[in-house]
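Participant: Have a look at the structure that comes next, please.
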Amino acid sequence: MAAPQLFRALVSAQWVAEALKAPRSSQPLKLLDASWYLPKLGRDARREFEERHIPGAAFFDIDRCSDHTSPYDHMLPNATHFADYAGSLGVSAATHVVIYDDSDQGLYSAPRVWWMFRAFGHHSVSLLDGGFRHWLNQNLPISSGKSHSEPAEFSAQLDPSFIKTHEDILENLDARRFQVVDARAAGRFQGTQPEPRDGIEPGHIPGSVNIPFTEFLTNEGLEKSPEEIKRLFKEKKVDLSKPLVATCGSGVTACHVVLGAFLCGKSDVPVYDGSWVEWYMRAQPEHIISEGRGKTQ
């Protein structure tokens, strides 16, 4: 295994399978299943993990590893909370973390956890290209049952440049210091299809650009090539040479925008963590752009 491979954003299923056969004590590999689904889908990610997962993987619960004092879903936890949680899963400073999920798309929620590790200073982290779907398609080994990780010491320090707040986005409406890319489906962005959360109407932040996260993926669920992703950004009139911020419904699929830019050589894209849910709940009606009901009060 060549060392540079360990720091790539994406690793292949075959690479992971080979790495599991030949573990390295100097840089242990830890697989994390970061599956997460919108509540209305009725899927239990942890139960599905216990039914089948990649051998040696642990389950990373995005909702558990979050700020439970926030009124918004799975906002980033503080550094101590993240360090304790990651350590409980067996992640140390020396660990190469590889993250995947079990979504039908290939990758859905895993890029959120990839972004979280980087935000807290752990850059030896990769995503399994194509996710568990691709692993299964390759007929690679699977396990079942609960995971049992040996706890490890892990320290974390949040890099604030990875996050944008509601105040940052509000100020940018006039200042226009950065572009905003929204990864939700087109109908939710336009205001013509419902949001999956009760009490939240669809629409978008003024001046934002829509690139649904699925547009970063091939039909097989693999990540598109950097050349294809650069072309996608260009088609959407997003300038990768200028500041860019990612948003979505609640900060999960926004991380596909971060990943796409990263693969194109732009590693400085932050996430608006509260995303559309926070924006809708806090914004004035004139700051909700929608072809639907919008916001009346």
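The backbone N, Cα and C atoms fix where each Cβ goes, and this holds for glycine too.
Where a substitution is noted, the model still shows the residue that was there originally.
The model shown is predicted, which means the values in this text are computed figures rather than measured ones.
So Swiss-Prot has the following annotated:
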type	residues	note
ACT_SITE	Cys248	active site, cysteine persulfide intermediate
BINDING	Arg188	substrate binding site
DOMAIN	25-144	domain 'Rhodanese 1'
DOMAIN	174-288	domain 'Rhodanese 2'
MUTAGEN	Arg188 to Gly	Abolishes hydrogen sulfide production. Slightly increased basal levels of bound persulfide
MUTAGEN	Arg197 to Gly	Reduces hydrogen sulfide production by 50%. No change in basal levels of bound persulfide
MUTAGEN	Cys248 to Ser	Loss of redox potential. Abolishes bound persulfide and hydrogen sulfide production
Participant: Taking the Cβ of Arg188 (mutagenesis position) as the centre, count every other Cβ atom within 10 Å, in any protein chain shown.
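Facilitator: Other Cβ atoms found within 10 Å: 25.
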Participant: Among Arg197, Cys248, all listed as mutagenesis positions, which has the most CB atoms within 10 Å of its CB?
Facilitator: Cys248
Participant: Work out, from DSSP, the number of helix, strand and coil residues along the domain 'Rhodanese 1' (25-144).
Facilitator: 37 helix, 18 strand, 65 coil
Participant: Averaged over the domain 'Rhodanese 2' (174-288), what pLDDT does the prediction give?
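Facilitator: Over the domain 'Rhodanese 2' (174-288), the predicted model scores a mean pLDDT of 97.
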Participant: Give the helix, strand or coil assignment DSSP yields for Cys248 (mutagenesis position).
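Facilitator: Going by the DSSP assignment, Cys248 (mutagenesis position) belongs to neither helix nor strand, so it counts as coil.
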